Amino acid sequence: MRSSSPSTGHSTQVPIKVQHRIAKKTTRRRRVDLPCGCSYFVALGCHNHGFTHRGTTHCSSIREWRVYLDGQKSPVFQDNQTPRETISEEPRHNHNTSPIQLQPEESVGDTQMFSNLPNLDSFTSSDLAFLKSI
């Protein structure tokens, strides 16, 4: 039985202009290598957005695109500004380096919510019946 689909040997190749047009429409990204050895890709439309990696905050600014041309050594991009250092993460109110979260110690006695309640022994049987019906 013959296959109803056309053979791949008879298909025509996509013209190079069409391939280029398709490639231009895809999301363009740049690879950025970090000092720790990791790398990430940033889309051209996502510059000036930052993230934290291994305790260091990184920002993908326009100046960072010059990394792939060897930074300040590139003859194409010469500017006399000093490179900004990455911003290290400052201690914050919820920043804790310990993976264990301490819980408040349990105490014996009245809590603030129940301090105004009378002693449970002073409830009458009708009070207890009402509480059970709730």
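Positions of Cβ are set from backbone N, Cα and C atoms, glycine also.
According to Swiss-Prot, the mutagenesis experiment C36 to R carries the annotation: Loss of suppression of PTGS. Produces chlorosis and mosaic symptoms. Mapped onto three states, the DSSP output places C36 (mutagenesis position) in coil.
Here the residue is the original one, while Swiss-Prot reports the published mutagenesis C38 to N with the comment Loss of suppression of PTGS. Produces chlorosis and mosaic symptoms. If you draw a 10 Å sphere around the CB of C38 (mutagenesis position), it holds 10 other CB atoms from the protein chains shown.
Among the mutagenesis results in Swiss-Prot, C46 to I has the note: Loss of suppression of PTGS. Produces chlorosis and mosaic symptoms. The residue drawn here is the original one.
Experimental mutagenesis at this site is recorded by Swiss-Prot as T52 to M, annotated: Produces local necrotic ringspots and systemic necrosis in N.benthamiana plants.
According to Swiss-Prot, the experimentally introduced change H53 to P is described as follows: Produced irregular necrotic lesions on inoculated leaves.
Experimental mutagenesis at this site is recorded by Swiss-Prot as H58 to S, annotated: Produces local necrotic ringspots and systemic necrosis in N.benthamiana plants.
Swiss-Prot documents C59 to S as a published mutagenesis change and attaches the note Produces local necrotic ringspots and systemic necrosis in N.benthamiana plants.
Quoted from Swiss-Prot, the note attached to the mutagenesis of Y68 to D states: Produced irregular necrotic lesions on inoculated leaves.
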